[in-house]
Each structure stands twice: as C-alpha cells, then as structure tokens.
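Undergrad: Grabbed the feature section from Swiss-Prot, which reads as follows:
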ACT_SITE  Asp134  active site, proton acceptor
BINDING   Leu18, Gly19, Lys20, Gly21, Ala22, Phe23, Ser24, Val25, Val26, Lys41  ATP binding site
DOMAIN    12-269  domain 'Protein kinase'
MUTAGEN   Lys41 to Met  Loss of kinase activity
MUTAGEN   Phe97 to Lys  Increase in calcium independent kinase activity, no effect on translocation to the neurite
MUTAGEN   Ser179 to Leu  In e408; males display locomotor and muscle seizure defects and egg laying defects
MUTAGEN   His280 to Lys  Increase in calcium independent kinase activity, no effect on translocation to the neurite
MUTAGEN   Arg281 to Glu  Increase in calcium independent kinase activity and translocation to an unlocalized pool in the neurite. Small decrease in glr-1 trafficking
MUTAGEN   Thr284 to Asp  Constitutively activate kinase activity, increase in translocation to the neurites
Amino acid sequence: MMNASTKFSDNYDVKEELGKGAFSVVRRCVHKTTGLEFAAKIINTKKLSARDFQKLEREARICRKLQHPNIVRLHDSIQEESFHYLVFDLVTGGELFEDIVAREFYSEADASHCIQQILESIAYCHSNGIVHRDLKPENLLLASKAKGAAVKLADFGLAIEVNDSEAWHGFAGTPGYLSPEVLKKDPYSKPVDIWACGVILYILLVGYPPFWDEDQHRLYAQIKAGAYDYPSPEWDTVTPEAKSLIDSMLTVNPKKRITADQALKVPWICNRERVASAIHRQDTVDCLKKFNARRKLKAAISAVKMVTRMSGVLRTSDSTGSVASNGSTTHDASQVAGTSSQPTSPAAEVYPNVLLFNPQKFPRNCVHPFTTHPYYSPKESSKKKLFFTLLFEVCPHTSRSHILLRDNTKNIYHPYHCFTNKMSNYERAAPSSHGSSTTKKIANAIADLVIRRSSPSIRRKTEADVHNSNRNRKVSAPANLQHALVPVIDVVVATGALASSSVDNLSASTSSDLGRNLLNKKEQGPPSTIKESSESSQTIDDNDSEKGGGQLKHENTVVRADGATGIVSSSNSSTASKSSSTNLSAQKQDIVRVTQTLLDAISCKDFETYTRLCDTSMTCFEPEALGNLIEGIEFHRFYFDGNRKNQVHTTMLNPNVHIIGEDAACVAYVKLTQFLDRNGEAHTRQSQESRVWSKKQGRWVCVHVHRSTQPSTNTTVSEF
C-alpha cells in the first residue's frame, strides 16, 4: 500500500482495541484515503530487546513476501521512533475451530475443504522459502462471518526463511504440534509444517489430537515414536483415504513425509465430492467444543499470568493477606505474583485490582473460584475490608451452571444464568439486602464484564434474564477495572463453557486425575471425551540456528514461554515443590538466554554488550591464549577492534546448566560457529565450551570461560 507520508497517524485513524500482548496492542484502523479497514499491530519497540527487534524485522520481512488468499496479508509496515506498526487484513470471522462447532452441519468433506485451504497456504509458503513452524488452531482464522469464508493462516512470528539446501536447528513451535525431528534436535525444514497439518487434520475429523499426555516428557516420547491410533467407534466412520492422508503426514521420517503439493493431489482432497464422506459428524462437533473450551481456558490462565507478570496492574493494600469469612486465606498480591508491592492508586482503593486464581476449598458444586484482591472502601469505613469471589456453580440436581458473585460477608449478587434456557429455583438466589451500595455497584460492574466477555448467544440470553427481572443494568465497569478483570473473566467464561459441556468434577479432579480419565477413553466414555496435553498451547522459540549452504547471516532468537498451566493444587507442600521446580527451571532458562546473548554479542562484534555481560576480572582458558590463564576482558578487545567483515552465525547446542546456590551457575555446551571466509567460502567450526556465571547486583555476569578447540588461523574466526 503506497502512502504519501511515512507517519502512521497521517495515514490511518485508530479505532477500538482488538487484542493485547505483553509489548503490543492490536487495534482496528481505517485508512484515511481509501476508507478501508485494517488491523494494526502496534509494537512498543522501547520495550524490545535487540533479539526481539530482529524477530520483529524478520516477521515483517516474511509477511511482505506473502500474498495469498489463504494467508493474512501484511499491507503496511511503518517504523517510528518508539513504535512499529504492522497493518494487516482485518479478519473478522474468528477461529476456524470455533466456527465449526457453531455449524448446523459438519462432515468429513468439510474437513477436507478446511485442510485443503491450509495446505494451499503452506504450499505457497514453502514455494517462497518460508517455513511457518507454528501451525495450530489458534492461527487458523476465517476471513469473515459469511458462510464459506476463506480460511486464513496467521501469526508468522516463528516463521523462518530457508531454501532447499538449508536445514535448521532450534526448538520452536507448540508442544502438541511439534514434529519428531524438532524434538530429537535434528536438522529440520519444510516437513515440520506438514506434520502439524497432520495433527490438525486428525483433530478436524474427531475433535481431539493424536498425541496427548499430561506429562510433557511422555507426550514428546509419543510424538518421536509416532505413537497414535484410530480408536473405535469414532474412527470407524472415517474413510480409509482420510486415514491414509494422516499417515502420510504423520510419518516420523521427514524425508518420507508427504509434501504440501503432493497432499493437494490426493483424491480425498482434490475429488472430495466423490471420495470424502458427507455424513454429519455430531460426535466430532461435541468433542471439538470441549477441545476449544480447554484451549481457551489455558489461554486465559496464561493471560492472567502475563497480566500479573508484565502489566503491573497488581497492587496491594494488605501485605500480610486476609482471612475470609469461611476461614480461607487470600494471599498478598505481591506474593502470588512474585513481584514487589506497588503503591495503590485512588481508583484501586475503590475498586478491586485484579482477580487472582485461588485454590481455596469451596462447596463441591463449585467449578472454579476466582477471588478479588482485598481492598478498603474509604466511603464507608476506613477499616472495612472487602473482596469478592466470582465463580461458576453447578446445580447438583439439574447439572446446570450459572455465575455466582459473593462478597466476604456472604452476600450473594447477580447469580445470572448463562448456559441454559431457564433458571431453576436453586439458581434464582436473590441478592442479599444487607450489602452496601458500594459493594452492589462493584458487583454490578463485574457482572457487566462477564456478560460482555461471553459469547453473543450467552450475552443475549443473560441480558434477557436481566430485563425480565427488571434489574438495573446501567452501571458499567470503570476502565481500570475492565483492563484488570478481562483476562480472568475469560477464564471464568471458559470454565463455564467446560461445565456446560459436562466435563464432570473439574474442581474435584487434579490435572493428573483428569489425564487418567481421558487416557482411559475407550473404557470410560463416549467418543466425545477429549484428550490434550496440559502444555499443548505453550509456544516455544528457543535457540534457532541456520545450517547449510547459502549466505550465512546472524539471526537472533528469543525464548517465548506463554506459561499455560493446569489447575493449581491446594496442597501447600505440593505447591511449594512445584514453585521450587519452576524457579529452578526459570533460573536455568535465564542462564541459557544470557549465554546466547553473550555469543550473539561476540558474533556481532558488540563490545559494549560483551563488557556488560562479563566481569572485568573474568578469567579464561582458551586456545588463543596458548594454554595460559588470562584474567580480564582487555585481551579480547583486539577481536572486536579488528576490521573483520566475515558474516558469522553462532549456535549453542545442548546447553547443560547447573545452578550453584542462589548466585552462581555453570553452563556447558557445544558451540557451532558458521562463517564465510574472505573468498566467500562457507566454514563450520565446533568447540566445547563452559562458562561460570555469578549474580552481582541483581544481574548475571560471566566470571570464567573454558573452551577446548584448535587455535584460530587466518581462515577461521576467533570464538572467544
């Protein structure tokens, strides 16, 4: 798109927010000249590291190359001083999987049409040297709400550029959709996308994935072995041609795996009217509803964790925690979030800051409790402490669910029925008359948010109930309350969807219990029982590297952990153990990340970053020192000051981290250095390296390095 000005605000009018991430926000925008609507991804580049910024540039570069009817198109990319604007197609149809469950009719032939469009987009990407690497339901959208709208492939944040002579190393993708070669840390290329297509096609046909386990190690073992099957009765009605296509996509050996172009020529796809079954698959739709609900629940929980970590909305007015009327404890927000206490704003003193996941014990019919952080109400009593519990409750007699909101004095507010057509006497509990006006106002605001964040059908049904009850619904939530509560209300809505889909005893079962129930699918339940790893929605992008022929270039990568987790255990000892394990894992990840940053600085000849990450008295044993122990970093300045023009790419393979106490760590790894010599010839060099890190003044610095390899010559590159 050609614009007279390179300034975003000169070309576009910004409208409402469509979505939000840690460092970006997506807003609807209108082009001032044409009046066309787009979706603008606005990235705050001040918050990005150098590695993140290179990832952003790579994504924009790839998206500019791709113009296909089944790919969300990038129309404009504008870089300003503090923000980068990516202007995409405005895709209004929502997720493909959500649309399927709303259809009145869905057959194997429909699944064939869906996967055909996905394969068309992948074939186009591969023909242009692009590997997506993150194919999953969340990235499959519909162009509009119209019937028969095109499927659009989105999110090229993990995509890479390759050619037929290149292969990549690096752990990137989403666990449930990762290919065996990625998990085995073998070189990989375009076939990884076909494997993910096979997983998606399997889900499209029966509503659950081929590989599942609550334990991620066992999940990975299943994938590496290609251990999946076609259980009865749901697979009995699927044609052999569909199963054959899945088998060709889920072939463990990537060299024998079918390509996108070959898959498009399979009769089940190109002649679906003759080959694919046209029988309605109600069991698949029912199962897919539950699959979607679990995905949304995990995504919402991840959003809550992201809010508590990144947004800074958690504020506390009570550092010691408070005891609720039922005897349970609501912990201090800074303790729950793992952050320091923040001063409260005037608005935060009147309204609850954020809903926190709380594993308190509630009645058996409670699906999930979410409790607001305590706050003081200055208008009524400086000593009066209030907080709410927002939960879904399932009637034991009717199995119907509804939203229930109660405060710490056991007053009940707005038990709006959201998932059935009628409200039973059990569900029509009237609000207590003892609640204060401030409390009722907040209850109204929270209930408003729940209604607006629910699906349109739920919203209409709920608003009708409100109208019939002659309740006053003019109170709306203030902006700061909406910003803080929306992610958690999404969790509650997703939880309610699970309850309405008859996922029994979710509150009473631990994640492992649920996993065992799902694994015993054939014996215990109908084909609508879902199966999915608790980690399958977590996206990973770790230590990418390019290997092979062609021009070598320095590529930075970033570890992205969305942190989706299962249900929190109420056992203190279990929670402490999990917390300790999580902290240790996070520390190890930090060491790997800072080591990769140091290697990147060496490759880029960035002496400023190098000195920031190394202690001034760092010692080293390395071939360049001819066996001598060198102290200080000045010895290495020569390699930065030299006028080296070689293009260098460094990869850290198989890092092994040992945490030593609280302030020290050691990492050992194999370093692969790829470069072009002065004649343009490619070389690869391998060495074994270990680094000792020490935490000083809250940051990690390298205090010792030991490397084993042959000394550098004029045809190679120093690897210090």
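Even glycines carry a Cβ here, placed using N, Cα and C.
Keep in mind it's a predicted model, so treat the numbers as computed, not measured.
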Undergrad: Do you see any of the recorded positions Phe97, Asp134, Arg281 whose C-alpha is within 10 Å of Lys20 (ATP binding site), and which ones?
TA: none
Undergrad: Let me know how many other Cβ atoms fall within 10 Å of the Cβ of Val26 (ATP binding site).
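TA: Val26 (ATP binding site): 16 neighbouring Cβ atoms within 10 Å.
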Undergrad: Which has the fewest other Cβ atoms within 10 Å: Ser24, Ser179, Thr284, the recorded positions listed?
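TA: Counting other Cβ atoms within 10 Å of each of the recorded positions Ser24, Ser179, Thr284, the minimum falls on Ser24.
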Undergrad: Roughly how many angstrom lie between the C-alpha atoms of His280 (mutagenesis position) and Ser179 (mutagenesis position)?
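TA: Answer for this pair: 31 Å between alpha carbons.
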Undergrad: Sequence gap of 6 or more, C-beta under 8 Å: which same-chain residues meet both conditions with respect to Phe97 (mutagenesis position)?
TA: Pro137, Leu140, Ile203, Leu288, Phe291, Asn292, Arg295
Undergrad: Whole-number Å distance between the CA of Leu18 (ATP binding site) and the CA of Ser179 (mutagenesis position)?
TA: 32
Undergrad: Would you kindly give the Cα-Cα distance separating the residue listed as 'active site, proton acceptor' and Ser24 (ATP binding site), rounded to the nearest Å?
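TA: So the Cα of the residue listed as 'active site, proton acceptor' lies 19 Å away from that of Ser24 (ATP binding site).
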Undergrad: Check the domain 'Protein kinase' (12-269) for me and report the mean pLDDT.
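TA: Here the mean pLDDT over the domain 'Protein kinase' (12-269) amounts to 91.
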Undergrad: Around Lys41 (mutagenesis position), which of the listed recorded positions (Val26, Asp134, Ser179, Arg281, Thr284) come within 10 Å, judging by Cα atoms?
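TA: Hits: Val26.
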Undergrad: Between C-alpha atoms, which of these recorded positions comes nearest to Asp134 (active site, proton acceptor): Val26, Ser179, Arg281, Thr284?
TA: Ser179
Undergrad: Does DSSP give Ser24 (ATP binding site) helix, strand or coil?
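TA: Note: Ser24 (ATP binding site) is in a strand by DSSP.
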Undergrad: Taking the Cβ of Arg281 (mutagenesis position) as the reference point, list residues of the same chain whose Cβ is under 8 angstroms away and which are at least six residues distant in sequence.
TA: Tyr106, Ser107, Glu108, Leu205, Thr237
Undergrad: Cα-Cα, whole number of Å: Ser179 (mutagenesis position) versus Thr284 (mutagenesis position)?
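TA: Distance between the two Cα atoms comes out at 24 Å.
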Undergrad: Given a 10 Å Cβ-Cβ cut-off, pick out the one of the recorded positions Lys20, Lys41, His280 that has the most other Cβ atoms nearby.
TA: Lys41
Undergrad: Which number gives the other C-beta atoms within 10 angstroms of the C-beta of the residue listed as 'active site, proton acceptor', all protein chains shown included?
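TA: 24, counting other Cβ atoms within 10 Å of the residue listed as 'active site, proton acceptor'.
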